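Marked as active site, proton acceptor by Swiss-Prot: ASP172. The feature ATP binding site is assigned by Swiss-Prot to ILE51, GLY52, ARG53, GLY54, GLN55, PHE56, SER57, GLU58, VAL59, LYS74, with sequence analysis given as support. Feature annotation from Swiss-Prot assigns domain 'Protein kinase' to 45-310; the stated evidence is sequence analysis. One entry in Swiss-Prot concerns the mutagenesis experiment LYS74 to Met. Its note says: Loss of autophosphorylation and of kinase activity and induction of apoptosis; when associated with M-75. Here Swiss-Prot notes a mutagenesis experiment, LYS75 to Met, with the remark: Loss of autophosphorylation and of kinase activity and induction of apoptosis; when associated with M-74. Under the heading of mutagenesis, Swiss-Prot lists TYR108 to Ala and annotates it as follows: Increase in catalytic activity.
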Amino acid sequence: MAGQPGHMPHGGSSNNLCHTLGPVHPPDPQRHPNTLSFRCSLADFQIEKKIGRGQFSEVYKATCLLDRKTVALKKVQIFEMMDAKARQDCVKEIGLLKQLNHPNIIKYLDSFIEDNELNIVLELADAGDLSQMIKYFKKQKRLIPERTVWKYFVQLCSAVEHMHSRRVMHRDIKPANVFITATGVVKLGDLGLGRFFSSETTAAHSLVGTPYYMSPERIHENGYNFKSDIWSLGCLLYEMAALQSPFYGDKMNLFSLCQKIEQCDYPPLPGEHYSEKLRELVSMCICPDPHQRPDIGYVHQVAKQMHIWMSST
């Protein structure tokens, strides 16, 4: 879900939505062998409008009739796109995501299966996202001030550190998944489920099938790990400064892109506009060897120091 059709912002209040008020529906084990806890049903929501869609999902702005909260309701055709094992893993992952509680993370409020669809109830953030902000500055032919870069990046790091501390990887950090509220609060969305809904959120697609944020270990199919999230954070920090992905190219094919990623071949950030600390952190995160990348604790600490320093100057 990003700030474009098929990827939408989510945000809003998350207090006890449907968790105690919702009707309990007995599961049908034959029809829904991997049913999540039935806390809500579609009858509990008034759908207002569609705000996003993917190949196997649609997202709606909706009102929960039980407490009048405005939410995002994502409907996923789970039985068409997954086998039984993938459904089980997806259900388990959603259970973990519901336990996350952080001011900079889109809250997973509830989930249930109805009419052969997985319905995920999410906090709704109805402002913009980081990709839209980057496009705006690019159109204006202006760089994002470094103070602003750290203001948002430190909040993003706080969100990722919360996830990693609970052994949850994001797997799809990119500007379109970083929502910004009207008051300047970052909300990280599309948590951890990208591999299940692969047709719509596998990687950062600026061109169809072009994964600009894919780490070297993923190119080599060595699996995703916590340091892969760090690579993506480095790419995002670079993009906030340069207004484009470090590995972007106008006429690249997938092979040449993968070569650039493996060799960490990207243009340096302008030293006259951005601090050595920012450029150094980008270099540490966009490192081909995942073992050489810092952990999220270090990245967050640097971001906090720079945010405080920039705010005081």
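Each residue, glycine too, has its Cβ placed from N, Cα and C.
Positions of the features from Swiss-Prot, shown on the structure.
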residue	record	DSSP (3 states)
ILE51	ATP binding site	strand
SER57	ATP binding site	strand
LYS74	mutagenesis position	strand
TYR108	mutagenesis position	strand
ASP172	active site, proton acceptor	coil
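For the domain 'Protein kinase' (45-310), the mean pLDDT of the prediction comes to 87. Cβ contacts within 10 Å of SER57 (ATP binding site), excluding its own Cβ and spanning all protein chains shown: 22. In this structure, the CA atom of ARG53 (ATP binding site) is 18 Å away from the CA atom of TYR108 (mutagenesis position). If you take the Cα of ILE51 (ATP binding site) and the Cα of LYS74 (mutagenesis position), they are about 10 angstrom apart, rounded to a whole number. Measuring Cα to Cα from SER57 (ATP binding site), the recorded positions that fall within 10 Å are LYS74, out of LYS74, TYR108, ASP172. In the structure shown, the C-beta of VAL59 has more C-beta neighbours within 10 angstroms than that of any other entry among the binding-site residues ILE51, VAL59. The two recorded residues, VAL59 (ATP binding site) and TYR108 (mutagenesis position), have Cα atoms 14 Å apart. Between the CA atoms of the residue listed as 'active site, proton acceptor' and TYR108 (mutagenesis position) there is a gap of 16 Å.
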